[in-house]
Amino acid sequence: MDSTNGNGADLESANGANGSGVTEALPPPPPVIPPNVEPVRVKTELAEKKGPVRVPMARKGFGTRGQKIPLLTNHFKVDVANLQGHFFHYSVALFYDDGRPVEQKGVGRKILDKVHQTYHSDLDGKEFAYDGEKTLFTYGALPSNKMDFSVVLEEVSATRANGNGSPNGNESPSDGDRKRLRRPNRSKNFRVEISYAAKIPLQALANAMRGQESENSQEAIRVLDIILRQHAARQGCLLVRQSFFHNDPTNCEPVGGNILGCRGFHSSFRTTQGGMSLNMDVTTTMIIKPGPVVDFLIANQNARDPYSIDWSKAKRTLKNLRVKVSPSGQEFKITGLSDKPCREQTFELKKRNPNENGEFETTEVTVADYFRDTRHIDLQYSADLPCINVGKPKRPTYIPLELCALVPLQRYTKALTTFQRSALVEKSRQKPQERMTVLSKALKVSNYDAEPLLRSCGISISSNFTQVEGRVLPAPKLKMGCGSETFPRNGRWNFNNKEFVEPTKIQRWVVVNFSARCNVRQVVDDLIKIGGSKGIEIASPFQVFEEGNQFRRAPPMIRVENMFKDIQSKLPGVPQFILCVLPDKKNSDLYGPWKKKNLTEFGIVTQCMAPTRQPNDQYLTNLLLKINAKLGGLNSMLSVERTPAFTVISKVPTIILGMDVSHGSPGQSDVPSIAAVVSSREWPLISKYRASVRTQPSKAEMIESLVKKNGTEDDGIIKELLVDFYTSSNKRKPEHIIIFRDGVSESQFNQVLNIELDQIIEACKLLDANWNPKFLLLVAQKNHHTKFFQPTSPENVPPGTIIDNKICHPKNNDFYLCAHAGMIGTTRPTHYHVLYDEIGFSADELQELVHSLSYVYQRSTSAISVVAPICYAHLAAAQLGTFMKFEDQSETSSSHGGITAPGPISVAQLPRLKDNVANSMFFC
């Protein structure tokens, strides 16, 4: 949650996108509707909404508190000279000469470049921006609203599977196929239709900079982004959304398993208070190391040799990757593997010459024999290995493994191992000054001012970082035990010679040890001693349960069951708390089953720890921070909590919600998403929370169970949390509800405002029809590319740095906050968007509340990069996600209707937590 996550390793890049390294287009433009067609509006939840549709609120003012500080940011000023001009939008259709549409990815840019080169005068000498799919833009109109062109393209790779010059599962390569093998570069005819679609005034950009956003302004910005993507594509870059990656080995670092972290650059145009800017940042994606396929598989699976490879796993890993085949040099996309090894996999080979009757006879041969006898290639090692299939499902085309090499710049989109992720983070860190140097160089190399289309419409991009004014908010005073108080320094504090503000008592507890490498007795003695120094009374454990050696190779569930049988046989009743020593330092398979058993079957608070022979005091203090919070204690709190001085909270009963949705790993489309909402309790505290967690259809971002009607009852998340607030706050209903939403993009703000907020209001009304609480709704974004730098220091910006001017939205209420101390890499600020405010906070009040909520995270003695409720929601979703066994979703499933789903989707449900832990900070 600190700058470790803001270090330039843009881990979003492990998600989405195909694994073939093919360029991806931006989202398609709105469809063009012919004038004689009356559009029919599709009914959606937003369209059917009763009452006015909410929109993000406008900024009411700027903050003034804090010490002013000059800063630089990675936004580069964009000047637009020709605001009176227009972009013209054209639809592009590509066909082969026989009329078939071109569906092959990646060929469109080559075809359109050829059109521009061949028909330059017919196009009136105009430059154009092409998105690689079906859309083209020009500055000024083309000579005609509809134009047809024919071009001949020298094909550089044959990715369409038509036999392709290697053994086909149904027939041998034809004479034409064999000729293509000997002459891989062959010409192909294409027909291109370019049709007028729309006109986009550049004046819309000026309107957007005044806060008057429209569909035209969004389209104009989209055109500018497409121009930059085309510019990068012509330099041979891999395009990933709005990022580009050069084929330069010096930009790549190995992270293990023949996977490389490839450094590239994100670029996007933004409308800001200071005008138009280009936001440019360093980003990283994972690519596969080019080279022999067999080398990749051995490294990726950590296999001893080619004969130890797990081929079912290899088939999933290789699917859709591109290979270059020796000796022809042709490129193909992998569609699968053969069922049998080369020396056993057969196909029908058609003889070259007809027989006496003029017929071509066939004979069955193996792939290995074909390559030896016909292609004169003796296989060195792959005769006993499966073949690469580059054909179609019903017409396989097999190539021996050793003849295939992976081509450069292919994204790796599978989930990374813990080791790979750690290596990626470590190797992609950049200190602020290094990042600035790299960005300046990249901007110079990109040479956007020489881009013809930008030049023709009078757009120029400054090479200087934008200067902004920030403010450093003072850290809030914290209260600790025995009446002591402290002011954090540089976003950090400690408990040296201090007690927790509300320490708990641990009386009935046990220790379980799944590890053979931990001195448990020493851990227990030290934990009791250090706990006492923090004010926690810890009795001696009832017993230490050691796992028997005979169980250590058993499946995780069996190991957990055996341990609980042992506990139940020796312990009368359920313990208050269990300390569990896991067998592994990270990602133990026991973690999920162990947590599930404790929380859902027995209602036991449990703390897991990594095995250690000699834990130090700091490690055990950090462990006690979690244990104390889980058992209902408080480690530290804001000094103003529970006092009238905390005016924004203490005057009126106020509940704070943190909302997040956690999705499965890349490629796991069948894994349900997990929605978590946490809520503050025991008003006027803002340091204690509880969570409600539900599953929902995979990749659904809007939370679906905020209200869940079951007959006349509401079984939704919000009711559960509101009832808990009421009972824990002396039977007071919240009059103010403050919501922090994480994980949504700007395009989803309207859904959050008009669907999720409506559901929360409905949940309140279902509890009391006359209840009208006031709402404040903010969205927190970490997945952006804005960074801040100190012009006179190589260090990160100080904790508490806030920016609400110049590069913020020209109309809407947003601000950037760097609450934490960036110790490594470059600090990534959190971008807060205030979407809705009925309460009426001033800019200073709201910014100080958000800043203070970064200091109440009970697991840490440092300010965190985003408010604690959001971190807790993320932790709760992640922890309950480990409960799920998704292999068979047919068991204990129920139906949920997705927002865009045509019918009910069966989603496996999470087991309910026992009541005595449901209201705890079990996730801490």
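Cβ from N, Cα, C; glycine included.
What Swiss-Prot records for this protein:
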- 292-408: domain 'PAZ' (DOMAIN)
- 577-885: domain 'Piwi' (DOMAIN)
- E641 to K: In ago4-2; no effect on RNA binding, but loss of slicer activity (MUTAGEN)
- D660 to A: No effect on RNA binding, but loss of slicer activity (MUTAGEN)
- D742 to A: No effect on RNA binding, but loss of slicer activity (MUTAGEN)
- H874 to A: No effect on RNA binding, but loss of slicer activity (MUTAGEN)
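Shown here: features listed in Swiss-Prot, placed on the structure.
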residue : record               : Cβ neighbours (10 Å)
E641    : mutagenesis position : 24
D660    : mutagenesis position : 27
D742    : mutagenesis position : 24
H874    : mutagenesis position : 21
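Taken residue by residue, the domain 'PAZ' (292-408) breaks down under DSSP into 33 helix, 36 strand, 48 coil.
Regional average pLDDT for the domain 'PAZ' (292-408) in the model is 86. D660 (mutagenesis position) is 25 Å away from E641 (mutagenesis position) when you measure Cα to Cα. Distance between Cα atoms for H874 (mutagenesis position) and D660 (mutagenesis position): 6 Å, as a whole number.
Rounded to a whole number, the C-alpha distance linking D660 (mutagenesis position) with D742 (mutagenesis position) is 5 angstrom.
Under DSSP, E641 (mutagenesis position) is assigned to coil, being neither helix nor strand in the three-state scheme.
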